[in-house]
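Asks: Quick one: the structure is below, and I'll ask about it shortly.
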Amino acid sequence: MGFVYIVMTGYYKNVHKRKQNQVDDGPEAKRVKSSAKVIDYSNPFAVSNMLEALDSGKFGSVSKELEEIADMRMDLVKRSIWLYPSLAYTVFEAEKTMDNQQVVEGVINLDDDDDDDTDVEKKALCVVPSSSEIVLLDSDDEDNERQRPMYQFQSTLVQHQKNQGDVTPLIPQCSFEEVDLGRGKEMPSAIKAIVEGQTSRGKVLPIENGVVNEKGVYVGVEEDDSDNESEAADEDLGNIWNEMALSIECSKDVARETSHKEKADVVEDCEHSFILKDDMGYVCRVCGVIEKSILEIIDVQFTKAKRNTRTYASETRTKRFGESDNELKFSEEGLMIGGLAAHPTHAAEMKPHQIEGFQFLCSNLVADDPGGCIMAHAPGSGKTFMIISFMQSFLAKYPQAKPLVVLPKGILPTWKKEFVRWQVEDIPLLDFYSAKAENRAQQLSILKQWMEKKSILFLGYQQFSTIVCDDTTDSLSCQEILLKVPSILILDEGHTPRNEDTNLLQSLAQVQTPRKVVLSGTLYQNHVKEVFNILNLVRPKFLKLDTSKSAVKRILAYTPCDVRGRLTGSNSDMASMFNETVEHTLQKSEDFTVKIKVIQDLREMTKKVLHYYKGDFLDELPGLADFTVVLNLSPKQLNEVKKLRREKRKFKVSAVGSAIYLHPKLKVFSDKSDDVSDTTMDEMVEKLDLNEGVKAKFFLNLINLCDSAGEKLLVFSQYLIPLKFLERLAALAKGWKLGKEVFVLTGNTSSEQREWSMETFNSSPDAKIFFGSIKACGEGISLVGASRILILDVPLNPSVTRQAIGRAFRPGQKKMVHAYRLIAGSSPEEEDHNTCFKKEVISKMWFEWNEYCGYQNFEVETIDVDEAGDTFLESPALREDIRVLYKR
């Protein structure tokens, strides 16, 4: 016996053809003919008759899917009663009659328990005869007699076959097709009341403002003999997509020609949600309306200047060099008002923090009152890519702009490589190094090229400071260009000019453009005043601005006057008093409530100028175990430490101590120049007792473990003598050679050798150790081939160590990273470590503290070596001299 599933297919709009093509010559052939299988809703008794037909069928056991259909039926009944209240008596009388009906023969009972017969009857599903029945909901518009019905109930017949007395249901093979028919027609109120809220497998069909979006889902059973129908359906679907493409093109023309007044009169039937698609532009994800074509986006932002447009250089020929008319020209062209957007190619690659950073740059640099800002994003977070994207958008919209990028000389190749990777148009990148412009005349020639065409100029910090501070006549022209022409100044590693007493900070402050951007992965270095020196660079007299005055007064009020007097003295100015007060409160105050108030005020006064990103993307990496390993010194080392404490010069203590803590024999080299020959070092290494130097012994045990585990090691130090010593120790102990297993990077390494060493170390399976001067391996260095890091000494600036660890713990790292900060116990180095940690606390509290941290004091965690979770520390040889182990 056949069963028929009654499913409401949506707003069916003539997509599937009928099984039999009935073609008549007369006009009446196109009208829907009434039959026993058609229910005409223009008949007032149609609903009543349909419900009676539904309720008079046979009943079967209810599965989960059939329950849904039964629920759909009940929903239709309720809405029909709401539309025709007179049906209520008929329906409820039918329900009473259903309780007294007996189960018809031939119905499969899927429930084994006789006790559940009552439930089965309650969940009975209406079954209509085995022939397919179609219900057409006709329009109430009687004038349009030839209009086909918009809504259709189509039944699906599922055959059951008997095999050896058992009844086995044949599982229907259903196909699902989604047809978007665009905007629907206005519905008569009666039909709208019936259809509104109907469900297709529990999903409500949307009706907005009385207009039906004719977007339906056809659910049917594929028939073996329906090849012709499938081909016809495919042809119809193809026509639909063609019609949609035509509609989109038509909508573009209408959008351009419609006036603003006419647009205001149009009643929107869609709450648009626009998204950016690379091939179309800003498109509504709901209805497909294009707000802005991709061609318009590119034309506005990335068109080249017209030939009849004067260049920046030609316009200044009639004026004295350096006049401020350059800024006036920007204002006339709308630079202060016009918005800026990232190129679609860049936007598709941006992460959320980069998108937020791009918008932050626009709010400061492209505004009515432009000013500088600080982008303090974590190392490896993509600051370079973000600012490259901004500069290309900036230049595309304002081709006359002159960007100047000042950065450490060593990372210039990295910047150029990134520019080539992300360029959307060919913008010349100029610098003095590649052009070998060594004298002022050659440098002036490069600067004139930069002025005359759309390009970007790169200079090193030292080079910029030297030119600006040069008093010779040859430098005057170069100085005038560098100080007056730049329209935007980018400072990578922007914490470099943090000392107010240096020529570098003073020379950068003389650049006249208000658009200055500082990029830094470690903004806080040593002291609070250094951060405010950088703030004063991008926003002159920052503490005296109206946005800062109230916060400054509140912060000063938190500290008693006698404490402020002891900190700064009676003759100190307000800025010095403020900086010392903040540093003392965050570092030494025992009242955590006061610390929180200071943090909140600091963030309030800098929120529009400073954009901070901690680096949550690092959580996606395999992980970081940052250990501080305090070692017990050998007797000979302790004797040398006693002598070292008599030294009053702090730098001397640090330099000599770094050698002694590694091995006492290195003391003889600490006073000499860094140029120690391999032969001299080899002779000393062959004679020494390794047990006398705990750090040297730790290093040798560590490289043995790394070699066995197939992991690569990074070794960082502030000084070259320790690096040279360990390089020769590894060569003699393991037979490793420089350039194959061992690589070295210092401040004297050329750019070409620098790039080659990084690429070879990361890619070569033979590479074992990379020795690096910790200051030379700053931003722009990626050494993700290594998974173990050894820090030999304690830089007084804690951010230097953080950057060194960031060389390996950054995007691209595939392994868990373990860092070991070696500390000589009972020595001045242990005291330096405590001082550095207090500086770290200030940075963490200022930028990273939140209400979820509670009243924690940011102390490092002391852990047992056995519970460190590091297999290397389980080695007896490696853990032999460990006195205490900390973990950040």
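Heads up, the Cβ atoms here are built off N, Cα and C, so glycines get one too.
Feature list, courtesy of Swiss-Prot:
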- Gly357 to Glu: In drd1-3; defective in RNA-directed non-CpG DNA methylation (MUTAGEN)
- 364-541: domain 'Helicase ATP-binding' (DOMAIN)
- His377, Ala378, Pro379, Gly380, Ser381, Gly382, Lys383, Thr384: ATP binding site (BINDING)
- Gly494 to Arg: In drd1-1; defective in RNA-directed non-CpG DNA methylation (MUTAGEN)
- 701-866: domain 'Helicase C-terminal' (DOMAIN)
- Arg807 to Gln: In drd1-2; defective in RNA-directed non-CpG DNA methylation (MUTAGEN)
- Arg810 to Gln: In drd1-5; defective in RNA-directed non-CpG DNA methylation (MUTAGEN)
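Help me picture these features in the structure, burial and contacts included.
Replies: Residues near Gly357 (mutagenesis position) in space but far in sequence (CB under 8 A, at least 6 apart, same chain), listed by position: Met375, His377, Lys383, Met386, His611, Tyr613.
On the 0 to 100 pLDDT scale, the domain 'Helicase ATP-binding' (364-541) averages 91 in the predicted structure.
Using a 10 Å Cβ-Cβ cutoff, Gly380 (ATP binding site) registers 22 neighbours.
Annotation note: Gly494 (mutagenesis position) sits in a coil segment as assigned by DSSP. Around Gly494 (mutagenesis position), the same-chain residues at least 6 positions away in sequence with a Cβ under 8 Å from its Cβ are Ile374, Val517, Val518, Leu519, Ser520, Leu523, Ile534.
According to DSSP, Arg807 (mutagenesis position) sits in a coil region rather than a helix or strand.
Other Cβ atoms within 10 Å of the Cβ of Arg810 (mutagenesis position), summed over all protein chains shown, number 21.
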Asks: If the ATP site is taken as the center of the Cβ atoms of His377, Ala378, Pro379, Gly380, Ser381, Gly382, Lys383, Thr384, which further residues of that chain fall within 8 Å of it by their Cβ?
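Replies: Near the ATP site, beyond His377, Ala378, Pro379, Gly380, Ser381, Gly382, Lys383, Thr384, sit Gly521, Tyr613, Gly615.
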Asks: In sequence order, which same-chain residues at least six apart have a C-beta under 8 angstroms from Ser381 (ATP binding site)?
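Replies: Set apart from Ser381 (ATP binding site) by at least 6 residues yet with Cβ under 8 Å, we have His353, Gln354, Gly521, Tyr613, Gly615, Phe617.
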Asks: In sequence order, which residues at least six apart in the same chain have a CB under 8 Å from the CB of Ala378 (ATP binding site)?
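Replies: Long-range Cβ contacts: Gly521, Tyr613, Lys614, Gly615, Leu618, Gly806.
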Asks: Can you tell which of His377, Gly382, Arg807 has the most other C-beta atoms within 10 Å, given these are the recorded positions?
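Replies: By the 10 Å Cβ neighbour count, Arg807 comes out on top.
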Asks: If you measure from the C-alpha of Arg807 (mutagenesis position), which of the binding-site residues Gly380, Gly382, Thr384 fall inside 10 Å?
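Replies: So the list reads Gly380.
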Asks: Thr384 (ATP binding site) to Arg810 (mutagenesis position): how many Å between their Cα atoms?
Replies: 14
Asks: Provide the three-state secondary structure of His377 (ATP binding site) computed with DSSP.
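Replies: It is in a strand.
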